[in-house]
Amino acid sequence: MGVSQIWEFLKPYLQDSRIPLRKFVIDFNKSQKRAPRIAIDAYGWLFECGFIQNIDISARSRSRSRSPTRSPRDSDIDSSQEYYGSRSYTTTGKAVINFISRLKELLSLNVEFLLVFDGVMKPSFKRKFNHEQNATTCDDEKEYYSSWEQHVKNHEVYGNCKGLLAPSDPEFISLVRKLLDLMNISYVIACGEGEAQCVWLQVSGAVDFILSNDSDTLVFGGEKILKNYSKFYDDFGPSSITSHSPSRHHDSKESFVTVIDLPKINKVAGKKFDRLSLLFFSVLLGADYNRGVKGLGKNKSLQLAQCEDPNFSMEFYDIFKDFNLEDLTSESLRKSRYRLFQKRLYLYCKDHSVELFGRNYPVLLNQGSFEGWPSTVAIMHYFHPIVQPYFDEEVLSDKYINMAGNGHYRNLNFNELKYFLQSLNLPQISSFDKWFHDSMHEMFLLREFLSIDESDNIGKGNMRITEEKIMNIDGGKFQIPCFKIRYTTFLPNIPISSQSPLKRSNSPSRSKSPTRRQMDIMEHPNSLWLPKYLIPQSHPLVIQYYETQQLIQKEKEKKGKKSNKSRLPQKNNLDEFLRKHTSPIKSIGKVGESRKEILEPVRKRLFVDTDEDTSLEEIPAPTRLTTVDEHSDNDDDSLIFVDEITNSQSVLDSSPGKRIRDLTQDEQVDVWKDVIEISPIKKSRTTNAEKNPPESGLKSRSSITINARLQGTKMLPPNLTAPRLEREHSSVLDQLVTDAQDTVDRFVACDSDSSSTIE
């Protein structure tokens, strides 16, 4: 996996380089007007997907703590152990699902990609790195030069390295390649290291970026790298997909990449991270092929690699830049120059320790320091890696589905692909048919959508745009406008998804018609969000969508112009509603009003003859209902009780004596208020006594008796009291009292006549 410290030193220049994969594709399409083309380090992908795991940790732990964590393919185990040992790799269904998921994401965005596998000419010393013996020997030197000779001959005869291919591939490699063949995805088998071949493709212009976590891609001369393809917001460096760190911010829906543009970084950093500096830094610190120079850590190694006067990186490059198989003397000369360079570097560090490192390091400069330099063969693999000298561009032709702008995906044998995947017993899939249907359609939905034109009658109804929205990623840091594409099955020989679309119910209880969204789901049960910028605005379905939205907006505006019934706001709670039996939306001011007509007072007096004069009687005040039932009918003949409203208490409720006392307190009696009225009988007797003074003893006794009873009482004139009582308090009882008074008066008169006769 190269030197991880390189990523550490580049991190300050990569602050805003961690972006979603979809944004990277969109930005590239905007700037270049085409899809990006990416070379993928296949072994790195297989490691991250989980094909290679259960590594012998004890062997790796023997390396220095500062040494980077290496890929399983670069571990200490030999080829058979790495590929065939039960502890070094796996072909579990989970790894296959992860691999297919990555392929699906690239294909769904219409990205062009090319998988690059390691070849049989991969340096053998990488597999023997952690052996106790020296990593590179004379045998390695012979192997390197013989491999180069055989490599050149094979390309002259066959045009490739097929003559050097191993008789059989490891199991998981065979499985992956068979899957790629069934899906018609092209790939490249490099002659040597896959990273070196990826760099060759990028430098030659065949691809735009390299997708890899291996820093060796920079050492080989790569300039544009996509690093740490994962579902993490933050760039934590390369790791296996099986690792679980609680500190990592995980996003299960979106994939991110870290975009590294080395020329832009060097413009800011002053060319401190060019290829020569990074290569010399890797040699000093230690990489896949050596343990590093003793006594130098990452900071001291970086100081020496970036030193400009003297420029040790350029001197180191001059030693290994030339390569000639026919001139064997050049190799011995190279070794001699290499030893002199090591000695010169040691002496310079000893003399300028404070200037270079800020202090004097006696331990560093002791005898025995600066040991552990790699062999010339190991360094030659970085300066002159074994790659294909003549690249076959057929793998980039549009007959493969991993190249954009072709419709060959319709010709895939989906039945054979389905049976192959079913034989792997993929885990965590509840419905294989649905998973297979959705995965295949999501891979090629964008291509199928872009292939639609007017002659297709707008996709023959297979798909349509139903919604649009802005996808917020990383808390709104990235916003990607997307269209929601609803579609039906459009690939041949693929069973329809088991997800049944919504159907309109025939139940009589259903009163509402389906909504527009429900109708869309019934017609197109599957959906996928695609970035708007990957779809041209002139596309027929895009035009149809915006026309439909305009019609919907006009309908809403028409409905909004219709005047709705104005309703008064509720001004009371439901207590008033329960008490008055009225709706709360009605006007509160009308709640207490009665809908019954006010009854007129009864003008006919009860128990009085019709011929009697009632001119002196008061007409009672109008009566009003005391209890009105709003739910009663107007034609109801039931008895209605009313209250008679009078100005004062009726005289019917008191005796004549009490009535006299009450009358004295009445405010309406304003004549002689201090005079207490007497009964008519007493009044009559008093009058007669005044007219006829007693002359005899009987008459005197009668007069004394009357006077004694009326002592201290002032009498009113008889001609004023009686009419006043009749006028002001004329009622039934008053009439009876008047009749009684007349009767008493007659008896008094008779009594007076009898007294006169006796006398």
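Backbone N, Cα and C atoms are what each Cβ position is placed from, and that goes for glycine too.
Original residues fill every noted site, and no substitution is shown.
According to Swiss-Prot, the mutagenesis experiment Asp41 to Asn carries the annotation: Mutants do not survive after treatment with DNA-damaging agent MMS. The DSSP secondary structure for Asp41 (mutagenesis position) is strand.
Swiss-Prot documents Ile97 to Glu as a published mutagenesis change and attaches the note Mutants show a slight growth defect after treatment with DNA-damaging agent MMS. In the three-state DSSP scheme, Ile97 (mutagenesis position) falls into the helix class. Taking the Cβ of Ile97 (mutagenesis position) as reference, residues of its chain lying under 8 Å away and at least six apart in sequence are, in sequence order, Leu426, Pro427, Gln428, Ile429.
Lys298 (mutagenesis position) is surrounded by 19 other CB atoms, counting those within 10 A of its CB over all protein chains shown. What Swiss-Prot says about the mutagenesis result for Lys298 to Glu is this: Mutants show a very strong growth defect after treatment with DNA-damaging agent MMS.
Take the CB of Lys469 (mutagenesis position) and look out to 10 A: across all protein chains shown you find 12 other CB atoms. Listed in Swiss-Prot as a mutagenesis experiment, Lys469 to Glu is described as follows: Mutants show a growth defect after treatment with DNA-damaging agent MMS.
Within 10 Å of the C-beta of Phe478 (mutagenesis position) we count 15 further C-beta atoms, all protein chains included. Under the heading of mutagenesis, Swiss-Prot lists Phe478 to Ala and annotates it as follows: Mutants show a growth defect after treatment with DNA-damaging agent MMS.
Spatially close to Lys484 (mutagenesis position) yet at least six residues away along the chain are Ile465, Thr466, Glu467, Glu468, Lys469, Ser527, Leu528, Trp529, judged by Cβ distances under 8 angstroms. Recorded in Swiss-Prot as a mutagenesis result, Lys484 to Glu carries the remark: Mutants show a growth defect after treatment with DNA-damaging agent MMS.
Where Swiss-Prot documents Arg486 to Glu as a mutagenesis experiment, the accompanying text is: Mutants show a strong growth defect after treatment with DNA-damaging agent MMS. Within the same chain, residues at least six positions away from Arg486 (mutagenesis position) with a Cβ under 8 Å of its Cβ are Met463, Arg464, Ile465, Thr466, Asp520, Ile521, Glu523, His524, Pro525, Asn526, Ser527.
Taken residue by residue with DSSP, Tyr487 (mutagenesis position) is part of a strand. Proximity of Tyr487 (mutagenesis position) to non-local residues of its own chain (separation of 6 or more, Cβ distance below 8 Å) is seen for His441, Leu445, Glu448, Asn462, Met463, Arg464, His524, Asn526, Ser527, Leu528, given in sequence order. The mutagenesis experiment Tyr487 to Ala is recorded by Swiss-Prot, whose note states: Mutants show a strong growth defect after treatment with DNA-damaging agent MMS.
One entry in Swiss-Prot concerns the mutagenesis experiment Leu530 to Ala. Its note says: Mutants show no effect after treatment with DNA-damaging agent MMS. Close to Leu530 (mutagenesis position) in the fold, though at least 6 residues off in sequence, lie Ser108, Leu445, Leu446, Phe449, Cys482, Phe483, Ile485, each with a CB less than 8 Å from its CB.
For the pair Lys298 (mutagenesis position) and Phe478 (mutagenesis position), the C-alpha distance works out to 35 angstrom. Residue environment of Asp41 (mutagenesis position) contains 26 other Cβ atoms, counted within 10 Å of its Cβ in all protein chains.
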